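Lifted from Swiss-Prot, the feature list:
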DOMAIN    137-317  domain 'FAD-binding PCMH-type'
BINDING   169-175, 237-243, 250-255, 301-307  FAD binding site
MUTAGEN   Arg352 to His  30-fold reduction in activity
MUTAGEN   Arg447 to Leu  Loss of activity. The FAD binds poorly to the mutant enzyme
BINDING   Arg447  substrate binding site
MUTAGEN   Tyr508 to Phe  Loss of activity
ACT_SITE  Tyr508  active site, proton donor/acceptor
MUTAGEN   His544 to Ile  Loss of activity
MUTAGEN   His545 to Ile  Loss of activity
Amino acid sequence: MSGEKKEYPKEHIDLYQQIKWNGWGDTRKFLHQLKPSGTIAMTTPEVSSVPLPSLRGFIKKELTLPGEEDKPFVLDETPALQIENIHVDPPKQYPEFVRELKAFFLPDQLKDDKLARITHTFGKSLRDLIRVRIGQVKNAPDLIVLPHSHEEVERLVQLAHKYNVVIIPMGGGSNIVGAIEPVSNERFTVSIDMRRMNKVLWVDRREMTACIQVGIMGPELEKQLHKQGVSLGHDPDSFEFSTLGGWLATCSSGHQSDKYGDIEDMAVSFRTVTPTGTLELRNGARSGAGINYKHIILGSEGTLGIITEAVMKVHAVPQAVEYYGFLFPTFAHAVSALQQIRSSEVIPTMIRVYDPEETQLSFAWKPSKGAVSEFTSAMVKKYLHYIRSFDFKNVCLSIIGFEGPKKVVDFHRTSVFDILSKNAAFGLGSAPGKTWAEKRYDLPYIRDFLLDHNMWVDVAETTVSYANLQTLWKDAKQTFVKHFKDQGIPAWICAHISHTYTNGVCLYFIFASKQNENKDMAQYIEAKKLMTDIIFKYGGSLSHHHGVGYEHVPWMTRYATRGWINVYRSLKETIDPKDICNPRKLIPTIKEENNKEPFLFDVVNVKYPKL
């Protein structure tokens, strides 16, 4: 690399140390019980122990079997192991490879301590967290390298290719399908932590594009762009703890996708370092010169190489940003309104629709509002029940967002509100929208609390047509609850629509249950297979935005067809002949495809390895 090499600023080192190694998100943010009441509260960096007075009762109601409602509800303690009590095999040694690395990288860019290796072994799926919480850490990477530049990544990949070293890119570590987990300890494995590559390199206000290092985390990306008056406008649920590179590598989708598009719509070009050379694309509005090469890398999950820099479309920081809440009498009313809005060509920035069960969760998630607000809420409920004939067991909350120039927002708001009114929606004003905007990244923290108390929660998401949307929604919920309750295990499931298109939506399921007595993986595997098979039954996609990793590989041939799998396999063999780039992810091996070896996530021969 040309130029003088400088020490990296200490305040930016090791972001993985600021994120929970055995849970979700900020180490300073968590749910806990207040004593002696048992009320569940939330602590954040800004405020301590905010009571959520309805949440405990909600959990009891939904995770109690019929006939057991009068039994005492005890939140059993099932704490995670402390890191000092977790065994991790020592890293393998590869002196020749490491010697050449040390000639090019600073000592501070190479890590092999226990915390670094554990945090670069797993993502944040339920299966990941269960394993790390009980100390089942296998195949931890032997070394973590933290590059500063494209040139350093090039050098690292060249050395990995030379010495046949496995390389796995790591962004924020929020993936939930096994995309960043090393799957074997046969070869020396390096996790490439991209988070020091966190700069907006330039912004072109005329073309409205920006060149960005892809290790930048969501909040820092928007902070740097805002200084130059622009925004990317991409904020997935993982926004606080994910990177631009992760978004590109998994075909991410953000809350504002209805207006700005998904990540592939924002990407103009990028640089990708592969074992056989660096791939670069020309910038431009579009090209008709052959296949769309950027789509070879988009969604490739590090299996072809390492994305280092990307030119992205940006837009001016919006003049007006508004969010509003509405209640629909039923899910069917909400879907009808949503489809009419998409057909009207007057599209909000964001439309989210919560089904009745998730609507009740959102109500239970709220802190106490005070006597006046509670009285007002009670009066609204009476009005909706007696005058509008709303059944509160069926009501659905919706959050609608608008961004842009004030006049444009005014026009879109008026048009959209008219459609909502014609579909029996009741306006709640801007307060629910403001609350959603402030708390939109908080819900994942409930999973850590449930795991600490002998319960679990997981998710499944898909793209489904409007024709099949409601039948999939009903069948999945009924089948899931029945499957577990028939075994004497309480279960709960909800869903929301998070992204909309003219020909379908993203339907996102959240489901929970109590852990079984064996504390094994049976329930997780059953739930994963059950939900994925139901999604396929109704023509849904294998994933809308979570990706494939290795957990979805068992379904990939069924989803993508063997022909496309072979095309991708041939491409990988050409670009990555030694299979050093994130092996056994995204597509099945030939042996897996022909039933000569089990899948890494073996849902086909459903076996339940006891943990």
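Using the three backbone atoms N, Cα and C, a Cβ is placed for every residue, glycine included.
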Cβ neighbour count within 10 Å of Pro169 (FAD binding site): 28
Other CB atoms, at most 10 A from the CB of Ser242 (FAD binding site): 22
Using Cα positions only, nearest of the mutagenesis positions to Pro169 (FAD binding site) (Arg352, Tyr508, His544): His544
Cβ packing number for Gly305 (FAD binding site), 10 Å threshold: 26
Length of the line joining the Cα atoms of Arg352 (mutagenesis position) and Ser242 (FAD binding site), in Å: 21
Among Arg447, Tyr508, His544, His545, which are recorded as mutagenesis positions, the nearest neighbour of Glu301 (FAD binding site) by Cα: His545
Tertiary neighbours of His545 (mutagenesis position) (same chain, Cβ under 8 Å, six or more apart): Pro236, Thr250, Cys251, Ser252, Ser253, Asp262, Glu461, His499, Cys506
Assigned element (helix, strand, coil) containing His545 (mutagenesis position), judged by DSSP: coil
Cβ neighbour count (within 10 Å, all chains shown) around Tyr508 (mutagenesis position): 22
Number of Cβ atoms other than its own within 10 Å, given for Ser252 (FAD binding site): 28
Between His544 (mutagenesis position) and Ser238 (FAD binding site): CA-CA distance (Å): 15
His544 (mutagenesis position) and Ser242 (FAD binding site), Cα-Cα, nearest whole angstrom: 17
